[in-house]
Structures are given as C-alpha cells and as structure tokens.
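The structure appears right after this line, and notes come after that.
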Amino acid sequence: MYALAFDLKIEILKKEYGEPYNKAYDDLRQELELLGFEWTQGSVYVNYSKENTLAQVYKAINKLSQIEWFKKSVRDIRAFKVEDFSDFTEIVKS
C-alpha cells in the first residue's frame, strides 16, 4: 500500500487556480479517487490496492503533472510505502 502527500503554495494556487481556490483540493481529490486513492486527511491519499500499487503511484504522479495550476503551485509532493495504517481516533476521543 502506498500513499501520496503534497503541499501547495496557497498564494500561487490562488493566482493560478482562482477563487475559490479551496475547490482545487476537491478537484485533486476527484482525480486521485479515479486512480484508486482514498483521502485520509489534509493532502494525504492512500491507495489500499494490493496489486500494481507502485504503478498506481506513477499514474497519479503523471496525472498531477498534467494539471498546470498544480505544477505551478506544488511546494512538495512525496510518495511513500505504508506498512501499517492504524486509526487511533476512537482512543483519542474516548
């Protein structure tokens, strides 16, 4: 299982995407969901697939690199392998 995490420069995003700039995050979410990624939090997306996982990361990076406003506003983008993904939300909330 692999994940993608990215950070965008908001001032550049506002200029390149326009207002409301936060809709850009919805657009990215839709694109990544089409490639099998699920939004977890912030700008972190996980692909839970057991097959061709690195290929899915490549497809996602390739797709994102074709979005002009994303290319101009991305500050950092990382892909990483997830060995264990534990949800501690209930422990914290109870």
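For all residues, glycine too, the Cβ spot is worked out from N, Cα and C.
In the three-state DSSP reading, ASP7 (mutagenesis position) counts as strand. Long-range Cβ proximity for ASP7 (mutagenesis position), meaning a same-chain Cβ under 8 A and a gap of 6 or more residues, is found for SER43, VAL74, ARG75, ASP76, ILE77. In Swiss-Prot, a mutagenesis experiment is listed as ASP7 to Ala, annotated with the note Significantly reduced ribonuclease activity.
A sphere of 10 angstroms centred on the C-beta of LEU13 (mutagenesis position) encloses 20 other C-beta atoms. Here Swiss-Prot describes LEU13 to Ala as a published mutagenesis experiment; the accompanying note says: Nearly complete loss of ribonuclease activity.
The number of other Cβ atoms within 10 Å of the Cβ belonging to PHE37 (mutagenesis position), over all protein chains shown, comes to 24. Listed in Swiss-Prot is the mutagenesis experiment PHE37 to Ala, annotated as follows: Protein unstable.
What Swiss-Prot says about the mutagenesis result for SER43 to Ala is this: Nearly complete loss of ribonuclease activity. DSSP assigns SER43 (mutagenesis position) to coil in the three-state reduction, outside any helix or strand. SER43 (mutagenesis position) is surrounded by 18 other CB atoms, counting those within 10 A of its CB over all protein chains shown.
Under the heading of mutagenesis, Swiss-Prot lists VAL74 to Ala and annotates it as follows: Protein unstable. Of all Cβ atoms in the protein chains displayed, 18 besides its own lie within 10 Å of the Cβ of VAL74 (mutagenesis position). In the three-state DSSP scheme, VAL74 (mutagenesis position) falls into the strand class.
Around ASP76 (mutagenesis position), taking its Cβ as the centre, 10 other Cβ atoms fall within 10 Å, counting all chains. Listed in Swiss-Prot as a mutagenesis experiment, ASP76 to Ala is described as follows: Significantly reduced ribonuclease activity.
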Cα-to-Cα gap, LEU13 (mutagenesis position) vs PHE37 (mutagenesis position), nearest whole Å: 22
